[in-house]
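Peer 1: What Swiss-Prot lists as CTP binding site is 9-10, 14-17, Lys46, 113-120, and the listing cites experimental evidence. The substrate binding site annotation in Swiss-Prot covers Lys44, Lys77. Quoted from Swiss-Prot, the note attached to the mutagenesis of Asp38 to Ala states: 8% of wild-type activity, but 7-fold decrease in substrate affinity. Quoting Swiss-Prot on the mutagenesis of Lys44 to Ala: Reduces affinity for glycerol 3-phosphate about 100-fold. Quoting Swiss-Prot on the mutagenesis of Arg55 to Lys: 23% of wild-type activity. For the mutagenesis result Arg63 to Ala, the note given in Swiss-Prot is 14% of wild-type activity. Under mutagenesis, Swiss-Prot gives Thr119 to Ala with this note: 8% of wild-type activity.
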Amino acid sequence: MKKVITYGTFDLLHWGHIKLLERAKQLGDYLVVAISTDEFNLQKQKKAYHSYEHRKLILETIRYVDEVIPEKNWEQKKQDIIDHNIDVFVMGDDWEGKFDFLKDQCEVVYLPRTEGISTTKIKEEIAGL
């Protein structure tokens, strides 16, 4: 079985997230999604609208997602690859090159972002109403 992993906050889930998850799943048989915990978001000074538990619940209902795990810190990725027997590490191309150090453990793929949609854009548009 070919296993794929991706990481993100996945707050205010939108069709760009769904397209990323769909394309990530197409790279293997089993997709693990690591989502930032509330504590990790605080460390990153990133505010999420939904709590970790609510984001996890939402992601677990998506047909492309086989497993959801917590992302607690930047450093855990190497261990996650080992612990979950990962073959492919996937991120959006806004992270291009940042995870190349993982190439000795698995294939690293940067997928193009979906044009015209982002959580930041949604938040800005809602704030402008």
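For all residues, glycine too, the Cβ spot is worked out from N, Cα and C.
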Peer 1: In sequence order, which same-chain residues at least six apart have a C-beta under 8 angstroms from Ser118 (CTP binding site)?
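Peer 2: Those within reach of Ser118 (CTP binding site), by Cβ under 8 Å and sequence separation of 6 or more, are His14, Gly16.
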Peer 1: Within 10 Å of the Cβ of Lys44 (mutagenesis position), how many other Cβ atoms can be counted across all chains shown?
Peer 2: 12
Peer 1: When you tally the Cβ atoms that lie within 10 Å of each candidate's Cβ, which of the recorded positions (His14, Arg55, Arg63, Lys77) has the highest tally?
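Peer 2: Answer returned by the neighbour count: Arg55.
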Peer 1: Would you say which of the binding-site residues Gly16, Gly116 has the most Cβ atoms within 10 Å of its own Cβ?
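Peer 2: That would be Gly16, with the most Cβ atoms nearby.
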Peer 1: Determine the Cβ neighbour count for Thr120 (CTP binding site): the number of other Cβ atoms within 10 Å of its Cβ.
Peer 2: 9
Peer 1: In Å, rounded, how far does the Cα of Asp38 (mutagenesis position) sit from the Cα of Thr9 (CTP binding site)?
Peer 2: 9
Peer 1: Return the residues near Lys46 (CTP binding site), defined as same-chain residues 6+ apart in sequence whose C-beta is under 8 angstroms from its C-beta, sorted by sequence, else 'none'.
Peer 2: Thr9, Ser36
Peer 1: According to DSSP, collapsed to three classes, what secondary structure does Thr119 (mutagenesis position) have?
Peer 2: helix
Peer 1: So if I measure Cβ to Cβ from Thr114 (CTP binding site) and keep only same-chain residues at least 6 apart in sequence, which ones fall under 8 Å?
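Peer 2: Non-local contacts for Thr114 (CTP binding site): Trp15, Gly16, Lys19, Leu20.
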Peer 1: Report the member of Thr9, Thr119 (the recorded positions) whose C-beta atom has the most other C-beta atoms within 10 angstroms.
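Peer 2: Its Cβ has the most other Cβ atoms within 10 Å: Thr9.
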Peer 1: Whole-number Å only: compute the distance from the Cα of Lys44 (mutagenesis position) to the Cα of Arg55 (mutagenesis position).
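Peer 2: Between the alpha carbons of Lys44 (mutagenesis position) and Arg55 (mutagenesis position) there are 17 Å.
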